[in-house]
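Notes follow the structure.
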Amino acid sequence: MLPSLALLLLAAWTVRALEVPTDGNAGLLAEPQIAMFCGKLNMHMNVQNGKWESDPSGTKTCIGTKEGILQYCQEVYPELQITNVVEANQPVTIQNWCKRGRKQCKTHTHIVIPYRCLVGEFVSDALLVPDKCKFLHQERMDVCETHLHWHTVAKETCSEKSTNLHDYGMLLPCGIDKFRGVEFVCCPLAEESDSVDSADAEEDDSDVWWGGADTDYADGGEDKVVEVAEEEEVADVEEEEADDDEDVEDGDEVEEEAEEPYEEATERTTSTATTTTTTTESVEEVVREVCSEQAETGPCRAMISRWYFDVTEGKCVPFFYGGCGGNRNNFDTEEYCMAVCGSVSTQSLLKTTSEPLPQDPDKLPTTAASTPDAVDKYLETPGDENEHAHFQKAKERLEAKHRERMSQVMREWEEAERQAKNLPKADKKAVIQHFQEKVESLEQEAANERQQLVETHMARVEAMLNDRRRLALENYITALQAVPPRPHHVFNMLKKYVRAEQKDRQHTLKHFEHVRMVDPKKAAQIRSQVMTHLRVIYERMNQSLSLLYNVPAVAEEIQDEVDELLQKEQNYSDDVLANMISEPRISYGNDALMPSLTETKTTVELLPVNGEFSLDDLQPWHPFGVDSVPANTENEVEPVDARPAADRGLTTRPGSGLTNIKTEEISEVKMDAEFGHDSGFEVRHQKLVFFAEDVGSNKGAIIGLMVGGVVIATVIVITLVMLKKKQYTSIHHGVVEVDAAVTPEERHLSKMQQNGYENPTYKFFEQMQN
């Protein structure tokens, strides 16, 4: 009976694995999925035949972000409407992985956790509920968490009910691979123990079977240890040789025979993640070396439950494996781990670990999180032309460091839960609360480091933009001062300067957009500062472009080109203004450090030199024509002094309305509130950081608020006075004074009279008496 039930459950799970949502996958044999293994080409499921296929372009390998995974799903399934991705619940075994540049390979098998590409509108999974099992679900609309978080929630809930997690699925998507709830099925411990080995049910509380050795290692004999070690060694040799064959041959790989001499395999094996030995070394030395290695998660991001032998404790403990890399101290089950490493004494292992193992420096683990100063290295290194690449690497190192620390905490959490099985519920909750606080602390620390990274990157980008703008302005003024000036060369230099200014504006808008996505309140606070900074950019461009019309001959010749440039960029200016005025849009969370906006076109927008600043001033203002500029009969531009500010003076050319413009003055200009149209202007240092405040534009708002406050206070006072007068108005009730010595009948009658009752007989006699 039990074997039949197990077969039925297996068949049902298989049908569900091939099951396709009815909304967009009708008629497909398999669900769209992708799988990644770092160092090999990505794999995707062929929805027509249900087989895994390599990346069609032959170039794409493992992807580090959820946004990238979603984009890759949309690339490999262009005919489907992929709207989201979610990590699969179970790992799968996939064959024929290829290196980059090859599209068809054989014999390469890896176990990975794929990502499901969700089609159309999200539909929750239909979970099978076996007999004696319970279907539960949890939703929290105030949180938006990953697949791993909800898996942990489901597992903890089942554990509190003394049951095992049988199956689960996500509910209520709120972002890319993020959800607001989980549905799950909890089954009694006895039901789960029928389908797995009894030792696993007692020692391993994991609800997922990750594959592995099915042989019974209960005896733990020396012969079986030798057999296991040799089998693993041969498998590693075969994989390494197959990798070498890919680099030499163009055809399909052929599986290597196990009889190949160890000497040849050892010469080609250079990775420290695997331990090879020659025929002269004993198997005991191999086992000691394998079991003495520290647990390695590897560079990949999967969270696969595995076991490794801990030298200090002398037993096998659980940890999370990333899915690639690592070393051979990595076992599917605790029983398998103890069968290999349990027969080796702790003293010999400690002796082995005290001696440094030979390592190839070229094959050290690729996870940079092991270095505590991974981010500090970026912060201490000055910025250069490769700032963006350095920032991306530092961001990746930071995320790798965070993942490694989270993996360590999850391993400790898993071990603590296993040890707290028989403790009271209060102690279990204390353990859970402790690790939840630890996880929150790590998340907060990572968020602070991300913020520091972004701020440093912003400051360096601002410095680079200022340098480029200053250099472009110097070249533009030099071209104007040339004798004779070349109009087209002047226009090219002007165009480069305008582009530099637009880079500044684009960077400002990117920063504002990022703040608006992650913190709308802060965006509302800095909005006026951003507008002020944009005004400074426009005024600076206005002053710079006015220099062109000091040379009428040059300005007249390139007037059409300048007009065309302005007309081309006018539409983009309208979009910028609309974005600044519009309400902040809702984003799916904080996955992106810096939103990647498309490269924008350059824009030339001029503002009036004087007058109050308003949103209308941001509209494109066509440059004044050549006829409106006083003629410069000498066809010269005012000489520009590049000396420091202390060594140069301000001289105004009569009738021009412009000062003797310098590079630093235009690049760092901040218009004073008192200057007139025909007078010189004061030059101040104005950085890209938003510290300026538009005081003038707030006067009207302050006056309006004061008047409104007076009106509201008046209304409140009048209302209070009226209410108080109403309280003192007299309330008349018909109360009849009753003697305390009267009879109960008379007292009852008096109460009736108080309530409005009038006896017709009494009324008749009263009228008679009157």
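Cβ atoms here come from the backbone N, Cα and C positions, even for glycine.
Original residues only: the substitutions mentioned are not part of this model.
Swiss-Prot has this to say about the protein:
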type	residues	note
BINDING	H677, H685	Cu(2+) 2 binding site
BINDING	H677, H685	Zn(2+) 2 binding site
DOMAIN	28-189	domain 'E1'
DOMAIN	291-341	domain 'BPTI/Kunitz inhibitor'
MUTAGEN	G756 to Y	Impairs interaction with DAB2
MUTAGEN	Y757 to G	No MAPK8IP1 nor APBA1 nor APBB1 nor DAB1 binding
MUTAGEN	N759 to G, L, M or P	Greatly impairs interaction with DAB2
MUTAGEN	Y762 to A	No MAPK8IP1 nor APBA1 nor Dab1 binding. No effect on APBB1 binding
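Sequence features, as recorded in Swiss-Prot, placed on the structure.
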residue : record               : Cβ within 10 Å
G756    : mutagenesis position : 7
Y757    : mutagenesis position : 10
N759    : mutagenesis position : 12
Y762    : mutagenesis position : 11
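For the recorded site, G756 (mutagenesis position), the DSSP three-state label reads coil. Averaged across the domain 'E1' (28-189), pLDDT in this predicted model comes to 84. Using DSSP to sort the residues of the domain 'BPTI/Kunitz inhibitor' (291-341) gives these counts of helix, strand and coil: 9 helix, 15 strand, 27 coil.
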